[in-house]
Amino acid sequence: MREAVIAEVSTQLSEVVGVIERHLEPTLLAVHLYGSAVDGGLKPHSDIDLLVTVTVRLDETTRRALINDLLETSASPGESEILRAVEVTIVVHDDIIPWRYPAKRELQFGEWQRNDILAGIFEPATIDIDLAILLTKAREHSVALVGPAAEELFDPVPEQDLFEALNETLTLWNSPPDWAGDERNVVLTLSRIWYSAVTGKIAPKDVAADWAMERLPAQYQPVILEARQAYLGQEEDRLASRADQLEEFVHYVKGEITKVVGK
């Protein structure tokens, strides 16, 4: 199954890795494919997720050239018949090994940055609490396209740090403007955070949605069901029309997560 999914995007993957190697050799230590491609299967709007590890920081010329070239290998979900959205996260080895929280991210590229990139705006290196979650994902499920396996290269992220990152993420969503236009992703991400808070593991979005469905009061189940079906391409996404129900869902699930990870 995993090999078939990777084969489905092999041409695009080769192009992306080629761009990374061209700009980052000889400082390149590893490239890991993680996310839906290797855990649960690519869905209609799934990204291709790559974690790249290098030995030194990027100079500004390299950063800009790499990002501009990555832009040519990626497309926003639904905009291309042959290209998927690509998300590339780059870390410097000594910033994350040995592990400490919060860790520093050297670079991140994704379709949400496209307009900024085209306008000449490039995100600098920054502290990123999400690296605790990302590295946990990579250690649990990934394929090394370059370099050693993730579980050999990276230290385990302590559960306390994972919980802290999950808890920090919850602060992003407090009122409807915080999820406007991104309703499906927020519903599914909250389900994954809830799953991770309870189990200490990370699951694909649809698996976490099924898990959450079994634990939700009946009045919130239509929200997660619609998000799941839209994610799988089985139903149109109409979550924006469920404004009151959606807000109640968000606050309920945040409350359940907080019971587990604390405040």
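The backbone N, Cα and C atoms fix where each Cβ goes, glycine too.
What Swiss-Prot says about the natural variant Ile96 to Met is this: In transposon Tn21. According to DSSP, Ile96 (variant position) is assigned to a helical segment. The Cβ of Ile96 (variant position) lies under 8 Å from the Cβ of Thr53, Ala103, Lys104, Leu131, Leu135, Phe154, Asp155, each of these being in the same chain and 6 or more residues away along the sequence.
Close to Asp128 (variant position) in the fold, though at least 6 residues off in sequence, lie Pro102, Ala103, Lys104, Arg105, Gln108, each with a CB less than 8 Å from its CB. As a natural variant entry, Asp128 to Glu appears in Swiss-Prot alongside the note: In transposon Tn21.
Among the natural variants that Swiss-Prot reports, Lys201 to Arg is described with the note: In plasmid pLMO229. Long-range C-beta contacts of Lys201 (variant position), restricted to its own chain and to partners at least six residues apart, with a cutoff below 8 Å, comprise Glu140, Tyr195.
Following the DSSP three-state reduction, the secondary structure of Lys201 (variant position) is coil.
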